[in-house]
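Colleague: So Swiss-Prot lists these for the protein:
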ACT_SITE  GLU279  active site, proton donor
ACT_SITE  GLU477  active site, proton acceptor
BINDING   ASP147, HIS187, ASP195, LYS392, HIS397, THR439, ASN478, ALA479, ARG517  substrate binding site
MUTAGEN   CYS73 to Ser  Impaired redox inactivation under oxidizing conditions
MUTAGEN   CYS189 to Ser  Normal redox inactivation under oxidizing conditions
MUTAGEN   CYS247 to Ser  Normal redox inactivation under oxidizing conditions
MUTAGEN   CYS302 to Ser  Normal redox inactivation under oxidizing conditions
MUTAGEN   CYS511 to Ser  Impaired redox inactivation under oxidizing conditions
MUTAGEN   CYS547 to Ser  Normal redox enzyme activation under oxidizing conditions
Amino acid sequence: MALNLSHQLGVLAGTPIKSGEMTDSSLLSISPPSARMMTPKAMNRNYKAHGTDPSPPMSPILGATRADLSVACKAFAVENGIGTIEEQRTYREGGIGGKKEGGGGVPVFVMMPLDSVTMGNTVNRRKAMKASLQALKSAGVEGIMIDVWWGLVEKESPGTYNWGGYNELLELAKKLGLKVQAVMSFHQCGGNVGDSVTIPLPQWVVEEVDKDPDLAYTDQWGRRNHEYISLGADTLPVLKGRTPVQCYADFMRAFRDNFKHLLGETIVEIQVGMGPAGELRYPSYPEQEGTWKFPGIGAFQCYDKYSLSSLKAAAETYGKPEWGSTGPTDAGHYNNWPEDTQFFKKEGGGWNSEYGDFFLSWYSQMLLDHGERILSSAKSIFENMGVKISVKIAGIHWHYGTRSHAPELTAGYYNTRFRDGYLPIAQMLARHNAIFNFTCIEMRDHEQPQDALCAPEKLVNQVALATLAAEVPLAGENALPRYDDYAHEQILKASALNLDQNNEGEPREMCAFTYLRMNPELFQADNWGKFVAFVKKMGEGRDSHRCREEVEREAEHFVHVTQPLVQEAAVALTH
């Protein structure tokens, strides 16, 4: 799951991809910029490519992230004299994403610890897990989010799946009446903010990457990133005779077959991992070994031989074969800022030239095609199983106020001052009835470094408008752990989706919010009281007229009554 400072992605708006089987030619269909339409509202349409064509590129400047969830929102009871609250909340299947009848509130899920299942395929800290889940249930949360790690389940050999600890953990959730968002985590754990443990890719996959290093994402300096298999190899039988996409599909099919009895009742959502930190993006800002530090612009990740082969073919199809040998090498280094570089600078930057449009269109379309392939498999595998499919998009809010939006571009989201990079993603998800899950919901613009022109609130607003236009449900997560009322208030505000363009005032809220994360800090008395009040307020929805003080008084009484249970959870997790 996404743990980074906050990531989001975007993509290009090229020719729509037909759902179903992808072909090699679909990777190469890049039309000249004049043949593509500009994006929807809120974006400047006076686009003109100008400035010098950076071809040949300059040398780099070195510098210092249900078909129907009908049961996803059941009633919960608060015992010990506090009364019972009945709320029926459901994910919306289609239409205007997240729209509900009468503003019925936003269900809250809580992310489980990354190491909830051990490397030995058992439940980690079993006693702590049970006490913690009981506490969460008593607080009124809808359910939990669990990483189902590829590197744990299919660790030993291809096609051999050990569901060990997951069987026990999911049965415990069922027993307690908690719903589950299961994340198909095809990435490595370790190397991102908040990654407290290391869970590598399956050993047999690592062996194949060792034999063929080009299976790893690669930057222009030859640095390899092993968090996730390069999308350039998606359709090649490079993993013991199977393609990466086939491996992901086989894993999801095995999960479905093993947990069929829980799908639709306990397991209500399948979040499909599509990149580093489980997000649909390139690993453009890797934090391992200090390669990238916030708020650097990151670097393009398309220099493995498979991606370069696709770029070469795309350039030939476009009629500019000289553009096919490399990506822009004047785009700076990981920790540069946009104005440090020729490619991303405001005036005359290569991003705003014909070459820049060609490259960024190809780069972002490769990411869209990757998502389309995996979603097509997921949709067919989980069809009629009563679960909703979701995809996580990173909240990349730094340098959002610049013209080029450099960090979004290197991550694969073709989002600039003149182009909406999130609508194409939303449209792709809409074709598969999937949920658009977005991070950095808790952040406010003024909390972030203003010299880096960070704007998480404006970014969330843009994404909300894109999902509204595409009629796709929007869900949210906080990017960093927060326990304060100020962050909770921002989440409440963002989840209400109060947009000026909101279809004549029709009620629309996020379909769900997932809170990062369950840990000892959450169960500290002060934090727990604020969290309980937050969950209550989220459940009441936008139409609630109760003041926060009233909700907090209820929460205080609740915390007092359930104190022994919460203390047990805190102590057990600490040890």
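We number each residue from 1, going along the chain as drawn.
Every residue, even glycine, has its Cβ placed from backbone N, Cα and C.
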Colleague: Need the DSSP three-state call for CYS247 (mutagenesis position) to compare against my parser.
Modeller: helix
Colleague: Give me the count of other Cβ atoms within 10 A of the Cβ belonging to CYS302 (mutagenesis position).
Modeller: 26
Colleague: Counting other Cβ atoms within 10 Å of each Cβ, which of the binding-site residues HIS397, ARG517 scores lowest?
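Modeller: Taking HIS397, ARG517 as the binding-site residues, the minimal 10 Å Cβ count falls on ARG517.
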Colleague: What's the CA-CA gap between CYS247 (mutagenesis position) and ASP147 (substrate binding site) in angstrom, rounded?
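Modeller: Just about 17 Å between their Cα atoms.
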Colleague: Which residues does ASN478 (substrate binding site) neighbour through Cβ under 8 Å, counting only same-chain ones at least six apart?
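Modeller: Counting only residues 6 or more apart in sequence, the Cβ neighbours of ASN478 (substrate binding site) under 8 Å are THR439, CYS440, ILE441, GLU442, ALA487, ILE491, TYR515, LEU516.
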Colleague: Using a 10 Å radius around its CB, how many other CB atoms surround CYS511 (mutagenesis position)?
Modeller: 32
Colleague: If you draw a 10 Å sphere around the Cβ of CYS189 (mutagenesis position), how many other Cβ atoms fall inside it, taking every protein chain shown into account?
Modeller: 24
Colleague: What whole-number Å value do you get for the CA-CA distance of HIS397 (substrate binding site) and CYS189 (mutagenesis position)?
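Modeller: Roughly 23 Å, rounded to the nearest whole number.
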